[in-house]
Amino acid sequence: MSTRKRRGGAINSRQAQKRTREATSTPEISLEAEPIELVETAGDEIVDLTCESLEPVVVDLTHNDSVVIVDERRRPRRNARRLPQDHADSCVVSSDDEELSRDRDVYVTTHTPRNARDEGATGLRPSGTVSCPICMDGYSEIVQNGRLIVSTECGHVFCSQCLRDSLKNANTCPTCRKKINHKRYHPIYI
């Protein structure tokens, strides 16, 4: 490809090629979509996956038997009247169907029952017990297997084996990711 110089620039320059492309640009694209005609053959099956339905989608929420306990910690207000704890901030969720029995009514409350709160905080262990968050063993299992309860300098508690194994892979606390090493934790004697 030879290029000849002109006063206006090279004949086969990129700018000249761009100008010719723009001059012979594609025709305007039509704004309306044209339907494609499908030709059915004897052996082919056509499956419509567009899911265009004229009826609205209805989700039935009346038959959900699952219960979710949400623990919202609120500070008590001064001079606030003390309400009974059972149903103070609760509402009844029931079906609009009169035919269904009333024993299916569910109380929804912002307060968590004391026994559910204790189980939710530390698994199935009551509060005040020590367990390793990695292997989930309690104090008695840890001691029976010859391990120690250890605490990092950031205050997190583990069994000695789990923390040692964790520090082999990463020199950080498994809970808060603060940099620690094998010299930065100590046993706790209970």
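Backbone N, Cα and C atoms are what each Cβ position is placed from, and that goes for glycine too.
This is the original sequence, none of the listed changes applied.
The Zn(2+) 1 binding site annotation in Swiss-Prot covers Cys132, Cys135, Cys159, Cys162. Here Swiss-Prot notes a mutagenesis experiment, Met136 to Ser, with the remark: Dominant-negative E2-binding mutant, leads to increased trapping of PARP1 to chromatin; when associated with A-177. The Zn(2+) 2 binding site annotation in Swiss-Prot covers Cys154, His156, Cys173, Cys176 and is backed by similarity to another entry. The annotation that Swiss-Prot gives for the mutagenesis experiment His156 to Ala reads: Abolished E3 ubiquitin-protein ligase activity. Looking at Swiss-Prot, the entry for mutagenesis of Arg177 to Ala says: Dominant-negative E2-binding mutant, leads to increased trapping of PARP1 to chromatin; when associated with S-136.
Annotated features, which come from Swiss-Prot, shown on the structure.
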residue : record                : Cβ within 10 Å
Cys132  : Zn(2+) 1 binding site : 22
Cys135  : Zn(2+) 1 binding site : 15
Met136  : mutagenesis position  : 13
Cys154  : Zn(2+) 2 binding site : 15
His156  : mutagenesis position  : 17
Cys159  : Zn(2+) 1 binding site : 26
Cys162  : Zn(2+) 1 binding site : 19
Cys173  : Zn(2+) 2 binding site : 21
Cys176  : Zn(2+) 2 binding site : 11
Arg177  : mutagenesis position  : 10
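Ranking the binding-site residues Cys154, Cys162, Cys176 by the distance of their Cα atoms from the Cα of Met136 (mutagenesis position) places Cys162 first.
The binding-site residues recorded for this entry are Cys132, Cys135, Cys154, Cys159, and the Cα of Cys154 lies nearest to that of Arg177 (mutagenesis position). The Cα atom of Cys173 (Zn(2+) 2 binding site) lies nearest to that of His156, taking the recorded positions His156, Cys159, Cys162 as the candidates. Excluding the listed site residues Cys132, Cys135, Cys159, Cys162, the same chain places Pro133, Ile134, Met136, Asp137, Ile142, Arg147, Phe158, Ser160, Gln161, Leu163 with Cβ atoms within 8 Å of the centre of the Zn(2+) 1 site Cβ atoms.
Other than the site residues Cys154, His156, Cys173, Cys176, same-chain residues with C-beta atoms no more than 8 angstroms from the centre of those residues' C-beta atoms, the Zn(2+) 2 site, are Thr152, Gly155, Pro174, Thr175, Arg177, Lys178, Ile180.
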